[in-house]
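Peer 1: In case it helps, Swiss-Prot gives these features for our protein:
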| type | residues | note |
| --- | --- | --- |
| MUTAGEN | Leu66 to His | No effect on heterodimer formation with SLC30A5 and no effect on zinc transport; when associated with H-201 |
| MUTAGEN | Asp70 to Ala | No effect on heterodimer formation with SLC30A5 and no effect on zinc transport; when associated with A-205 |
| MUTAGEN | Phe201 to His | No effect on heterodimer formation with SLC30A5 and no effect on zinc transport; when associated with H-66 |
| MUTAGEN | Asp205 to Ala | No effect on heterodimer formation with SLC30A5 and no effect on zinc transport; when associated with A-70 |
Amino acid sequence: MGTIHLFRKPQRSFFGKLLREFRLVAADRRSWKILLFGVINLICTGFLLMWCSSTNSIALTAYTYLTIFDLFSLMTCLISYWVTLRKPSPVYSFGFERLEVLAVFASTVLAQLGALFILKESAERFLEQPEIHTGRLLVGTFVALCFNLFTMLSIRNKPFAYVSEAASTSWLQEHVADLSRSLCGIIPGLSSIFLPRMNPFVLIDLAGAFALCITYMLIEINNYFAVDTASAIAIALMTFGTMYPMSVYSGKVLLQTTPPHVIGQLDKLIREVSTLDGVLEVRNEHFWTLGFGSLAGSVHVRIRRDANEQMVLAHVTNRLYTLVSTLTVQIFKDDWIRPALLSGPVAANVLNFSDHHVIPMPLLKGTDDLNPVTSTPAKPSSPPPEFSFNTPGKNVNPVILLNTQTRPYGFGLNHGHTPYSSMLNQGLGVPGIGATQGLRTGFTNIPSRYGTNNRIGQPRP
């Protein structure tokens with residue numbers, strides 16, 4: 001029978017756990033500003049959706065989706081604060097840094113799905129273009145632009161700031177960079193403003209507002225309603241082109257890949273580690289991106305028998321810690337030994353050692369012989385670690401197998417196979433190599449019976 005718990009602790013539901021973590025984040029003063037912007041975002045998004053319905057403008061709807069993306073970015077910022085408050089647990093030993101990577105990936109993918117929805121609706125509108133009312137179009141444009149810029153420039157969103165710098169440039173950034181170089185060639189004083197890489201979120205907000213302003217002007221002047229659909233397609237393409245590089249970068253981080261720009265540096269560090277005093281080999285190295293700007297890795301280092309494990313571990317960690325923040329180093333000594341000979345009494349039914357194969361098995365070392373820091377056998381008589389993990393039969397005593405195979409009669413040979421040690425000690429029948437030139441093997445060096453056969457009692461002719 002199991003243990004009876006009189007006062008069992010009630011299990012929290014998913015929403016209960018979520019509410020508890022939200023209270024943990026809300027207790028931090030740094031999150032109050034984010035929560036305030038989140039409330040304002042919900043209010044602005046509600047008004048913009050009503051104005052989209054009244055104006056019947058799909059271009060304004062596409063621009064409103066950028067405001068919804070700002071709400072996702074604020075949620076990502078809250079998750080980033082929550083990650084800094086939580087410590088690694090036994091279940092999540094590397095911490096919760098990958099959660100903010102997942103939040104960035106989900107936000108960018110949802111923005112791209114919204115852009116695809118706008119493209120689908122725009123394709124339907126090309127067949128039957130409805131009438132656009134410009135009453136709230138310009139007002140909604142400036143409200144969305146001001147709020148988007150104010151949110152992006154006021155809130156320090158570390159995950160999106162890192163991704164926007166680390167990811168490849170979008171086609172919109174490349175075209176704007178070309179225009180900026182041409183403009184700075186005419187007016188050199190603008191180089192400090194336009195030549196640096198522009199924020200992709202600010203750039204798409206400005207470009208979308210510019211497209212809506214052109215839409216408003218053309219509809220007011222010529223009642224050209226098709227320009228609203230064209231502007232919606234342009235905003236959707238700019239949104240997709242801006243979010244795609246970020247989703248690719250965050251997806252690669254989730255797949256635990258190694259960043260291309262650090263592969264050369266890691267190779268250089270591995271070569272430096274392999275030249276350290278006492279290090280014989282560095283193998284099974286694996287490095288991956290744990291979070292934004294943090295690498296994790298594991299490496300196996302084989303050292304000499306007389307090398308100091310703690311010194312080698314300190315030097316290896318010191319070399320790799322410049323790039324790899326979370327590092328696991330497994331050190332084992334180059335300790336190949338000969339198995340011990342059979343010891344103890346032999347059973348009475350064993351006729352002769354030479355008619356049997358003796359397979360000595362190494363004994364399992366106790367836990368007291370292990371180094372608690374590196375999990376490396378401390379004594380030089382221990383087997384190599386790669387042959388010590390989950391090896392069956394380590395606690396089995398030496399096994400003696402009876403050799404019952406016989407050879408045909410009439411050739412003057414023994415009935416049993418010639419022992420491996422006897423063959424080597426006899427020089428494999430090569431003239432000039434006597435019995436004194438035996439080789440060391442992992443089997444017993446029993447004196448050979450060349451020319452005798454005790455089993456049938458007949459001398460060799």
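Each Cβ is built from the backbone N, Cα and C atoms, and glycine gets one as well.
Here the original residues stay in place, and none of the substitutions has been built in.
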Peer 1: Among all chains shown, work out which of the mutagenesis positions Asp70, Asp205 has the most CB atoms within 10 A of its CB.
Peer 2: Asp70
Peer 1: Rounded to the nearest Å, what's the C-alpha distance separating Asp205 (mutagenesis position) and Leu66 (mutagenesis position)? Just drop the number here, would you?
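Peer 2: About 8 Å separates the two Cα atoms.
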Peer 1: If I take the alpha carbons of Phe201 (mutagenesis position) and Asp70 (mutagenesis position), what is the distance between them in whole Å?
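Peer 2: Here the two Cα atoms are 9 Å apart.
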Peer 1: Near Leu66 (mutagenesis position), which residues of its chain come within a Cβ-Cβ distance under 8 Å, counting only those 6 or more away in sequence?
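Peer 2: Residues satisfying the criterion: Ala111, Ala144, Asn148, Ile204, Asp205, Gly208, Thr239.
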